[in-house]
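**Student:** First the structure, then my questions, so here it is.
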Amino acid sequence: MANKAPSQMERSITTIIDTFHQYSRKEGHPDTLSKKEFRQMVEAQLATFMKKEKRNEALINDIMEDLDTNQDNQLSFEECMMLMAKLIFACHEKLHENNPRGHGHSHGKGCGK
């Protein structure tokens, strides 16, 4: 039996994991993001979704502090995924924002547009 190609969602999950590791292994522990790595990832990978936040160093620091639940000044993959979940939820809501059908179910242009 031939291997089935990964689905779009499976590829998206793999991309998120790979992107996290692309930044997490730059300095310190290879499986956590330092403040510098987190800022670099937000600026490069979330530039459209977080365009206001990425220009504000203090806001980036506040976001990291909120995500850093064990207060070790690093973000584990799990802690970082809390941000991804919030962004996905906010993006979903934004897609429905101007739709007269609400969640009835058509999507607009997308987040960051």
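Keep in mind that glycine also has a Cβ here, set from the backbone N, Cα and C atoms.
Those substitutions? Not in this structure, it's all original residues.
As annotated in Swiss-Prot:
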BINDING   HIS21, ASP31, HIS92, HIS96  Zn(2+) binding site
BINDING   ASP68, ASN70, ASP72, GLN74, GLU79  Ca(2+) 2 binding site
DOMAIN    13-48  domain 'EF-hand 1'
DOMAIN    55-90  domain 'EF-hand 2'
MUTAGEN   HIS103 to Ala  Reduced histidine methylation by METTL9
MUTAGEN   HIS105 to Ala  Reduced histidine methylation by METTL9
MUTAGEN   HIS107 to Ala or Phe  Reduced histidine methylation by METTL9
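What's the neighbourhood like for these features in this structure?
**Tutor:** Around the Cβ of HIS96 (Zn(2+) binding site), a 10 Å sphere holds 15 further Cβ atoms from the protein chains shown. DSSP assigns HIS96 (Zn(2+) binding site) to a helix.
Around the Cβ of ASN70 (Ca(2+) 2 binding site), the same chain contributes SER76, GLU79, each under 8 angstroms and 6 or more positions distant in sequence.
Residues 6, 54, 57, 60-61, 63-64, 72-77, 80-81, 84, 87, 111-113 of the same chain lie 6+ residues outside the domain 'EF-hand 1' (13-48) yet bring a C-beta within less than 8 angstroms of a C-beta in it.
When Cβ-Cβ distances below 8 Å are used as the criterion, the domain 'EF-hand 2' (55-90) is approached by residues 16-17, 20, 24, 28-29, 31-35, 38-39, 42, 46, 49, 111 of the same chain, each at least six residues removed from its ends.
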**Student:** Check the Cα-Cα distances from ASP72 (Ca(2+) 2 binding site) to the binding-site residues HIS21, ASP31, HIS92 and tell me which is shortest.
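**Tutor:** The answer is ASP31.
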**Student:** Quick check: which same-chain residues outside ASP68, ASN70, ASP72, GLN74, GLU79 lie with their CB within 8 A of the centre of the Ca(2+) 2 site CB atoms?
**Tutor:** THR32, LEU67, THR69, GLN71, ASN73, LEU75, SER76
**Student:** Relative to the Cβ position of ASP72 (Ca(2+) 2 binding site), how many further Cβ atoms are located within 10 Å?
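**Tutor:** Step by step: centre on the Cβ of ASP72 (Ca(2+) 2 binding site), count other Cβ atoms within 10 Å, giving 11.
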